[in-house]
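The structure appears below as structure tokens.
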Amino acid sequence: MKRMIALDGAQGEGGGQILRSALSLSMITGQPFTITSIRAGRAKPGLLRQHLTAVKAATEICGATVEGAELGSQRLLFRPGTVRGGDYRFAIGSAGSCTLVLQTVLPALWFADGPSRVEVSGGTDNPSAPPADFIRRVLEPLLAKIGIHQQTTLLRHGFYPAGGGVVATEVSPVASFNTLQLGERGNIVQMRGEVLLAGVPRHVAEREIATLAGSFSLHEQNIHNLPRDQGPGNTVSLEVESENITERFFVVGEKRVSAEVVAAQLVKEVKRYLASTAAVGEYLADQLVLPMALAGAGEFTVAHPSCHLLTNIAVVERFLPVRFSLIETDGVTRVSIE
């Protein structure tokens, strides 16, 4: 019997990332775990619908035995079974992030006995989670370089706080892993601004695009009007295509916050990314830790190692026989496997 791994959910940033990473790694390695103080660092600690959906999805995909899988629970015991490929559908029942549920179960399906399709309904444009377009346009091309083949499709938008969106991913088992090297992003090739609107006046998008264009030379400026019943909602994105990587940054509009202020938040984030030579932004760095660890080698550079990133690395090192190295030089941190 494999040893039980004990995790403290209050570790590091004290959010849901510890639980999501632990579920992924437990399914992959077969190691059971217990976690206490789940989301202790959040205003509403314990399992919310999004986290409970991730637990139930993991349980179904590998036939796990679970204790503590209920709303508000701050303790969970998870004993994984065998990961099975197949066609899965999960509903969050709120505007909780579809992509974070997918992030939990897809790594296990890289090791399944056949191809899979996972469909999740809930929130797609959530201020605290990467949107589907980020997964599709930024993360998945990098996963393909590592040898991981999955394809995400946004079937319907669901803005926070209403939800109602649907995201699906098709994934194949990994034949072999390759090493990812992302030391520098290289010169910028082009930048693209995009605004999504649902049940929001078009002039909001025009003002947001104008704010972006006032700070950056945009190769493309796109405004997409979605059906009113998918809103109300508004998301502003800016994609930075460089020689070695494409990064994408986003901000979700809020009620009683002007279009100019919303877009200015995005401008600030992109300028911070461009101020260094680092290849990877803060959100993407979080996503690369697990696939890189599974490959057993690789590196990337990031300007600002987040608490999320450090917490994720700590959890990965509990389950896998790898050690990460973080070396800071001239404001850029090189993250690699020793």
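Quick reminder: no glycine exception, Cβ is built from N, Cα and C everywhere.
Those substitutions? Not in this structure, it's all original residues.
Feature annotation from Swiss-Prot assigns active site, tele-AMP-histidine intermediate to His308; the stated evidence is experimental evidence. Under DSSP, His308 (active site, tele-AMP-histidine intermediate) is assigned to a helix (H, G or I) in the three-state scheme. Non-local contacts of His308 (active site, tele-AMP-histidine intermediate) by the CB criterion (under 8 A, 6+ apart in sequence, same chain) comprise Gly12, Glu13, Gly15, Gln17, Glu282, Asp286.
Annotated ATP binding site per Swiss-Prot: Gln103, Pro130, Tyr283, Asp286, Gln287, His308, in sequence order. For the recorded site, Asp286 (mutagenesis position), the DSSP three-state label reads helix. Of all Cβ atoms in the shown protein chains, 22 besides its own fall within 10 Å of the Cβ of Asp286 (mutagenesis position).
A simple way to gauge crowding: the CB of Phe134 (mutagenesis position) has 23 other CB atoms within 10 angstroms, across all the protein chains here. Experimental mutagenesis is annotated in Swiss-Prot for Phe134 to Ala, with the remark: 3% of wild-type RNA cyclase activity and 2% of wild-type RtcA adenylation.
For the mutagenesis of Glu269 to Ala, Swiss-Prot gives this note: Nearly no effect on RNA cyclase activity and 2-fold decrease in RtcA adenylation. The structure shown keeps the original residue. Sequence-distant neighbours of Glu269 (mutagenesis position) (same chain, 6+ residues apart, CB-CB distance under 8 A): Phe249, Val251.
Swiss-Prot gives this note for the published mutagenesis Asp286 to Ala: Loss of RNA cyclase activity and RtcA adenylation.
For Gln287 (mutagenesis position), other Cβ atoms within 10 Å of its Cβ number 21. Swiss-Prot gives this note for the published mutagenesis Gln287 to Ala: Loss of RNA cyclase activity and RtcA adenylation.
Within 10 Å of the C-beta atom of Pro130 (ATP binding site) sit 20 other C-beta atoms, taking all shown protein chains into account.
Contacts of Gln103 (ATP binding site) defined by a Cβ separation under 8 A and a same-chain sequence distance of 6+ are given as Arg20, Ser24, Gln287, in order along the sequence. In the three-state DSSP reading, Pro130 (ATP binding site) counts as coil. There are 20 other CB atoms within 10 A of the CB of Tyr283 (ATP binding site), with all protein chains counted.
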